[in-house]
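These notes concern the structure reproduced below.
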Amino acid sequence: MQAMDPASRGFYEEDGKDLDFYDFEPLPTLPEDEENVSLADILSLRDRGLSEQEAWAVCLECSLSMRSVAHAAIFQTLCITPDTLAFNTSGNVCFMEQLSDDPEGAFVPPEFDLTGNTFEAHIYSLGATLKAALEYVPEPELEPKLSTDLEGLLSQMQAEDPRERPDLASIIALCEEKMQPVSSCRLCRSLSAIGRRVLSIESFGAFQELSENTWRGRPAPRNVGPKKMPGDLSTDPEALFPSKGLLQPPASRDAEQEAGQRPRAPSPKPLLSAPVRNGENPGQEGLADLVLDARCPLGELDRDNLRRSRLKKAQTFPRLLQESTETSTLCLSLNGSRNQLAISEFFPPDPRKLFLEGKNGLSGFKTQSKSRLWPEQEPGVQLDKTPGAGRNPHRSPGASGQLEASSPSQGSVEYKPSPSPVDAGDSDHEGHIPRSEEKIPEESRQPGSTATEQSLSLKDLLSKLGRPFREYELWALCLSCLSTLQTHKEHPAHLCLDNVLVAEDGTVFFGPPPANGAYNSLFLAPEVSEEKLVTEKASVYCVAAVLWTAAKFSVPRDHKLALPRRLKTLLLDMARRHASERPSAAEAIKVCSSYLLQRGMDSSKILAHLRASTCKVHPEEETIGLQNAFSVVELKSTTAPAPESSPGFLQVSNDTKLVAVPGPVPGLPPCCKEACELPAAFTSEATHFKPIVLAQDASVTRDQLALPSESNEKPKEGSGHLDREGTRKQAALELVEATDLKMSNQLSPGPELQGATPDPDGDSGSPSSATECSCPHGPALVTQQKGTSGTPSSPASSLPPEHRPDGEGPLGTTVLPGPTSASQGSRHPCKPPRGKAAASPSSPRGSDGHPEKPRPADRKLCPSSVDTSSPPKMTACPSLQEAMRLIQEEFAFDGYMDNGLEALIMGEYIYALKDLTFATFCGAISEKFCDLYWDEQLLKNLFKVVNGPASPSESTSEEPGSQPEHSPSRCSLSSKRPSLHGLGKEKPATTWGSGGPCSPTALSDIDSDTLSQGNFEVGFRSQKSIKVTREQQPEAEVGGQPGPSQDSTSHASDTVARLARSEDGGPAGSPGASDFQNCSPGWSSAFYEADCFGADVYNYVKDLERQKTNGHTELEAQSPELEQQLMIEKRNYRKTLKFYQKLLQKEKRNKGSEVRTMLSKLRGQLDEMKSKVQFLSLVKKYLQVMYAERWGLEPCALPVIVNIAAAPCDTLDFSPLDESSSLIFYNVNKHPGSGRQKKARILQAGTPLGLMAYLYSSDAFLEGYVQQFLYTFRYFCTPHDFLHFLLDRISSTLSRAHQDPTSTFTKIYRRSLCVLQAWVEDCYTVDFIRNAGLLGQLEDFISSKILPLDGTAEHLLALLEVGTERRADSASRGADLEDPKEAEEDTRPFNALCKRFSEDGITRKSFSWRLPRGNGLVLPHHKERQYTIASALPKPCFFEDFYGPYAKASEKGPYFLTEYSTNQLFTQLTLLQQELFQKCHPVHFLNSRALGVMDKSAAIPKASSSESLSAKTCSLFLPNYVQDKYLLQLLRNADDVSTWVAAEIVTSHTSKLQVNLLSKFLLIAKSCYEQRNFATAMQILGGLEHLAVRQSPAWRILPAKIAEVMEELKAVEVFLKSDSLCLMEGRRFRAQPTLPSAHLLAMHIQQLETGGFTMTNGAHRWSKLRNIAKVASQVHAFQENPYTFSPDPKLQAHLKQRIARFSGADVSILAADNRANFHQIPGEKHSRKIQDKLRRMKATFQ
């Protein structure tokens, strides 16, 4: 097993010669998330940290790896963390760029901002990573004991000064010394194996641990695998497989443990090393299958092709590494006709799929050879002796041939006793009810049942699909399986790909287990294999195995499956070895539902679409492509091929025979000259060995590209639609002859001749739908259709890969039936699409148009290959198609652009640049697609094409409803859309002067969901946003089928979003701004982002819409109703509150039980009324935000924003976009929130110009971006720069905004005003009051420029004039309940009384907090337990009676404090603190390090030192920005209060008075933190912890109960330091006012500011700025709910006077002057007198 036999070597050596034409380059060092397992994964999977020996090994290997990457690009961008330190399958250390998230501050060296990445910086990060890995323990008592050497090394590596850190050489030397007896490589290999071994589902590559993990307990069936040892390949097909011994689990548990302890047994090493690797074949599910495949040549060829296809993309588009690898793993194909023959003779990829390929997809001799090979060469393997193969035909080699001889759709009935297909008609009616077990086998044995009438098993579905399930498909499958599982009374013990059945409507149900009782141990839970009771969680385990197999389908086994973390975590949890650790079905359903709900997806629709895409084709008459991306593009009318022009081929007759002609085909003039000629691509020498794609009708393509999986079309309805389409065949035929001479190189809607009649070559060879991607070295095909005069036509339409039938085919590339296709053999592997132009489409979301169902060329339904769209709608855009042709002719090489999506998107983008100057045109293209070389001649040709004679007529803006249903549409607009209502308003690209090539909404869907799902995307790319046009186009329904994405979750958000966008655009001077004068989204927008407004708000607004009788959905129409209801609720609240106050006074006098009962009821009513008022205020805020969202642009239109100032008066300018205007996005799985749809990608980074332009993006207000920007923009631009940017946009669009209210100019103008108003409202005190020049400039601009043309801007000018007063008023209003005066009058007693008379203590319940482990804090009174507020804090009491009655203090000195109650002092101190806090702004807490604020109380800057900062202090703001230093005033005040507290105590002349004051301050502090005044509480704690106070003898006589408060204060301080958002958790911060500690909040923000703000390309990390904005937004959150205590001016004056008196005093000197601060030494009775005399004598001598 260790070495490959000579025959095998010879086979691979010979096979390798066929691959020599490839230019091999070294693979990327770090294919991120592909083969690597990170240290974080290892730690979390095995649930313990590294041992000391492992730490030495990892340190050594990392140091060596670090030295090897010193000159690599990753060295400058790497930050070593547990997530970026990874191990590949060989155990080698790898570094991965974790671009999707900022590293934690603990791993970033302190000097990083100044020095960047250096060896010293990486050593610091490595030390921090190792420290974290060593301390990763689930329980405190398991903390490791480290040796002195290791502890010292880690400490040195994490030294603050880089010069004190050891160098690499010394680290390596020390590690090698410590690793003398062991091999560090072996230990790291063991760690790598652990990361893969812990999860049995994921441990495909670790064969030695085959049965020692989760799957342990059931031996593999003896006859599952071949019985012979590897031998001569020419005589023994089993030589392709490992021996049977590998399949057997260890004989005993001891053997299992021994195998588990070995790092990795040597025997499977050859399986993991090239060229013999674990290539997994389609349809294989079991671990045994995976071992059988270990020496499969097909797997190796696929993997080599895979790596070649991944190579170019990984290097050219590093931002899409993750997508590239994931996509390319789905692109398995064969190379070369010779190789294909050899492969087919040695090992079938999948018998079921192979039969289809042999019959319909590949040549006939393949089927014959494979059918003949296995039964003859392996007679010993009988069907009745292969129980393990009952569901996996490929498991037994002998079975494959017999399977091919049986029913083509089902395989052998004997071989598969209980197949999966079920009658689809019944399943439609049954819904989610599982079919009875008796009926399934009976129906499935009907050989005549077709795919359209049966359900499919997952194995059939995957085989026909030819690729693994994508992420959202896995979520849908998981939800459907679990939902079906809940309906079962008896939980199935065994689920696999064969008995998980998918009905036509997407319903999943479970078939019976194998009739012979054979189970694959992969799909058995450990407890089931041990013959324990089958529980629900055992079935959950089976579902996880099924999902993992579906996700791993056709992925090479030595590649780590790249799944998103959220999905992977769920699968791992579901596959836990112990049932108790697995989630229940309900819990897993909740996770799946939240994911799908966020994206507006429906699981049944997704699965129904998948099933429809594979089941509508009759296998006998329709061909299925090889695998994944080379799927079928349905044969549209006059479909043309997309071949190379190697030897030229011309069709000489109307059949499919092709005749070669010597040399290139003579070319005719270009198609744009309206002549019938052959495109130059077929005749150009430059296109030899290049796939040529003729662009299809973009009007149809656009709809299908954006086809949503969750479309509301039912499959059966779609079938009816197909039939209706089929009836138009004759009309299409007539249209062909009428249009073919007029439309050159564009689509002629008519049936395809080859598709109209079945032809024998198409059945035995490769028919039209077999594969579209031409082989790089294969012959070119040119098909001429009868009656078209040689005009080649591209496919009429095509679908995104996952939406196309039988796989994913590239756009516009269809190889017509003919023997040549079969002789081509292999196809070039699919390359991942370009990062900027396109990515593998995988979105289930759709465009605004009608979503067409995928329709293969099903000759039974539609003998003419189903014309996809009606004949009158087939007008194409010649300019766009010619542009695509030029692009492909230039760049389609080595498989690039094989699938046509790249060319389509690039062509549409370029087409959008029409009407620009040539220089601007060239600059925009070069910047957008900067990774390609654009020849000047090519740019000239493209410029000529897009600005050709046909352009002006197409560039005119279409008015709503101007386009008839059957009139020819522009190339970019869906021809399926019968109406274009609202097009100009909601699709800004259509008003780009050029008319825009596409619907921006659809383009947005494509860009975000289907074309750029890579990890990173640079440039202005579209994101998924609420598509408001979907429900505005009910006439887009065809046959009663509604438009896409109207499920329960998306419906609410779409409805609400629709309110914000008028149907007719509204007048230019829309009065909405005057009705909704508050444009600021508020702190909640920055903090909660998309979750700011919950589903209740959406539903309420939707109800408002339904109540409108006049049909208006304008915001202005909603406002009066809402305002009226809000006013009524406020009035009721005030009346009830006044009645409550009267009853309260009566209760005080009478103390009657009846009054008390009524008071209790009234309290509940008041709470309910207050909640209602707050809710209505939130709805009002939402409508205000949606007014701003009304003017949002799709991100694809954002380049207009960047250089709009230079645009001519009638067009929008696409000036060259350089690095200064880029944005970077990344994919995330956002956590479930309010149910609102969220974006698939969020902004990761951007340059200042790009970030400012992104303010104009749709949903920028709703998603919180605007508010976060307003908090943080000073890090990258000054207020003057920002104002200049806004005013430029306003001035550039002002004159044009009033010409067309629906234009993009209007949207830019209105959004600019909204952003400007939000800025003024939110940051007036920060940016405008202190900067008179900025304020004057804005006022002058509004007065002189805006007001003469737009009177609605008057409110903005008024806002500037009363800015200060308005800001102060809004801050003092509690929850916006009423007018300020009424609020002060009414809410104050309500809040106070509710707090005082709350018997259940709701308002006094303390926040949840804890002491973090290992913080070193020792609590003397509560060592044995962890602090909680409930346990640490007794019931609140103010001790009013304990300290005597209230007395007016007139004398000075500490005695006056004892004359006031604790509550009086607490309330007045709170009001004093609140007065200061209300004046601060979140921006004041930013960049505090530059102000000298340090993480020590002693370092709080004094008044004298605050102005002179250290030279080392470097500001994070721009140098010319003058920062407001109000934070220093807050901190100085806090320091003064602490000093006052300490001074009052140490200046008390008696111990008794000191005890009284200590008690007083402790009880005040206790009241403070109970009432959430953490600022004063921490200030008092600071005073009490002063050294002079702590040394006071009064502590010794302080009552124990009072002394405990000190420990509680310390615990609260620890809690406040633990989490930057701890005060925002729970309901208390909403119900009660809060005053945070300014110093601690500044420290939290400082911690977030640690690390680099900019990336290597100069872009600012928006993810970091977003987190800072969230923390800073707490300031405004707490200011919204102020305390309503009654002020006591006299007491406040006394407190201010005492605090000012001790401000800046030295407490130690004050303490030294007071003898009460010294401990009395016991002695003789005269000792005190002697001491007094000595003191007096000393005074006389001085």
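Placement of Cβ uses the backbone N, Cα and C atoms for every residue, glycine included.
None of the listed substitutions appears in this model.
Feature annotation from Swiss-Prot assigns domain 'KIND 1' to 37-217.
The feature domain 'KIND 2' is assigned by Swiss-Prot to 456-620, with sequence analysis given as support. Here the domain 'KIND 2' (456-620) has a mean pLDDT of 81 out of 100.
If you look up Swiss-Prot, you'll see 1239-1367 marked as domain 'N-terminal Ras-GEF', on the strength of sequence analysis.
As annotated by Swiss-Prot, domain 'Ras-GEF' applies to 1461-1712, with the evidence given as sequence analysis.
In the structure as shown, the Cβ atom of L461 (mutagenesis position) sits within 10 Å of 24 other Cβ atoms. DSSP assigns L461 (mutagenesis position) to a helix. Record note (Swiss-Prot), mutagenesis L461 to A: Abolishes interaction with MAP2. The unchanged residue is displayed.
What Swiss-Prot says about the mutagenesis result for L474 to A is this: Abolishes interaction with MAP2. Summarising the environment of L474 (mutagenesis position), the number of other Cβ atoms within 10 Å of its Cβ, over all protein chains shown, is 23.
Of all the Cβ atoms in the protein chains shown, 27 others lie within 10 Å of the Cβ of L477 (mutagenesis position). Annotation of the mutagenesis experiment L477 to A in Swiss-Prot: Abolishes interaction with MAP2.
For L482 (mutagenesis position), the same-chain residues 6+ apart in sequence whose C-beta sits under 8 angstroms from its C-beta are V540, V543, A585, A588, I589, C592. Here Swiss-Prot notes a mutagenesis experiment, L482 to A, with the remark: No effect on interaction with MAP2.
Where Swiss-Prot documents L485 to A as a mutagenesis experiment, the accompanying text is: No effect on interaction with MAP2. A C-beta separation below 8 Å, combined with a sequence spacing of at least six in one chain, links L485 (mutagenesis position) to H491, P492, F510, E536, S539, V540, V543, A585.
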Sorry to bug you, but what's the C-alpha spacing from L461 (mutagenesis position) to L474 (mutagenesis position), rounded to the closest Å?
13
Measuring Cα to Cα, how many angstrom lie between L477 (mutagenesis position) and L461 (mutagenesis position)?
12
Could you name the stretch, out of 37-217, 456-620, 1239-1367, with the greatest number of CB pairs under 8 A to the domain 'Ras-GEF' (1461-1712)?
1239-1367
DSSP residue counts for the domain 'N-terminal Ras-GEF' (1239-1367), split into helix, strand and coil:
95 helix, 7 strand, 27 coil
